[in-house]
Amino acid sequence: MSSSTLLHLLLLSSLLFSCLSCLTNVEDEFSYIEGNPNGPENWGNLKPEWETCGKGMEQSPIQLRDNRVIFDQTLGKLRRNYRAVDARLRNSGHDVLVDFKGNAGSLSINRVEYQLKRIHFHSPSEHEMNGERFDLEAQLVHESQDQKRAVVSILFRFGRADPFLSDLEDFIKQFSNSQKNEINAGVVDPNQLQIDDSAYYRYMGSFTAPPCTEGISWTVMRKVATVSPRQVLLLKQAVNENAINNARPLQPTNFRSVFYFEQLKSKLGVI
């Protein structure tokens, strides 16, 4: 039995017998289930302030293909400086997120400093890479002083446990065993995340959930990290029934440029 099949079986049993929060949730404002009245194809019609979800021309996520990128060596490795800081875990009903209380460090893009604010998790992944959708995606949301946003995305496939999520497992379990939607997680270190910035994609897009705000700088890591089936199961158990698979469908690229950086190597080592 594959790990993916096992995950689905465990998830079904957990929803039937132990997901107490699913029994008491009222209908959500939006759903990830295609075909539902409040599903992804209808997000733009649910509220006037969500109109961009249906009419925006630079929406995320998108399909990333190596044969449709513009190579740009001037991008360079990410200039990031993260630090351990107090954080809380929040269950929005649609996803589990890490919300940093203090200064968790920053990322610099085009000489603009973006502070790390929170980390969202989506399963399966929202972005696809060369036709493949992965088991999990972590999205690190950053904001600048003038309210510009930048998201760093890490794609995961099943394998060894992710060290960052390993530190949070006991807290995530509490969401599926109680009515809590916010838990203090103590000091959380974003450096535990498996970020390999030797190769990545860069494009302009949007947030992937309503109100689907555009003008977001996306950086998607080329190297895929690993996460255990158990860790993904815990994230799925925590959310509402209509967000178990909380990945927005792929959006049209609409002739946007997707840039690609890869650190060059020579016989003497990395250039």
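Using the three backbone atoms N, Cα and C, a Cβ is placed for every residue, glycine included.
Original residues throughout; no substitutions modelled.
If you check Swiss-Prot, you get these features:
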- His94: active site, proton acceptor (ACT_SITE)
- Asp95, His120, Phe121, His122, Gln139, Thr208, Ala209: L-ascorbate binding site (BINDING)
- 28-262: domain 'Alpha-carbonic anhydrase' (DOMAIN)
- Asp95 to Ala: Loss of dehydroascorbate (DHA) reductase and carbonate dehydratase activity (MUTAGEN)
- His120 to Ala: Loss of dehydroascorbate (DHA) reductase activity and carbonate dehydratase activity (MUTAGEN)
- His122 to Ala: No change in dehydroascorbate (DHA) reductase or carbonate dehydratase activity (MUTAGEN)
- Gln139 to His: Slight decrease of dehydroascorbate (DHA) reductase activity. Significant decrease of dehydroascorbate (DHA) reductase activity by the addition of Zn(2+). Increase of carbonate dehydratase activity by the addition of Zn(2+) (MUTAGEN)
- Gln139 to Ala: Slight decrease of dehydroascorbate (DHA) reductase activity (MUTAGEN)
Per-residue Cβ crowding (10 Å cut-off), top of recorded positions Gln139, Thr208: Thr208
Distance from Gln139 (mutagenesis position) back to Asp95 (mutagenesis position), taken between C-alpha atoms, in Å: 11
His94, His120, Phe121, His122 filtered to the recorded positions whose C-alpha is within 10 Å of Gln139 (mutagenesis position): His120, Phe121, His122
Remaining residues near the recorded L-ascorbate site, that is with C-beta within 8 Å of the centroid of the site residues Asp95, His120, Phe121, His122, Gln139, Thr208, Ala209: His94, Leu97, Glu126, Glu137, Asn246
Per-region confidence, the domain 'Alpha-carbonic anhydrase' (28-262) (mean pLDDT, whole number): 97
The residue listed as 'active site, proton acceptor' to His122 (mutagenesis position) - Cα separation in whole Å: 9
Nearest-integer angstrom distance between the alpha carbons (Cα) of His122 (mutagenesis position) and Thr208 (L-ascorbate binding site): 10
Residues Asp95, His120, Phe121, His122, Gln139, Thr208, Ala209 binding L-ascorbate per the record - widest CA separation, whole Å: 12
Separation of alpha carbons, His120 (mutagenesis position) and Thr208 (L-ascorbate binding site) (Å): 11
Under 8 Å by Cβ from Phe121 (L-ascorbate binding site), counting only residues of that chain that are 6 or more apart: Asp95, Val96, Leu97, Leu136, Glu137, Ala138, Gln139, Leu235
Nearest-integer angstrom distance between the alpha carbons (Cα) of His120 (mutagenesis position) and Ala209 (L-ascorbate binding site): 11
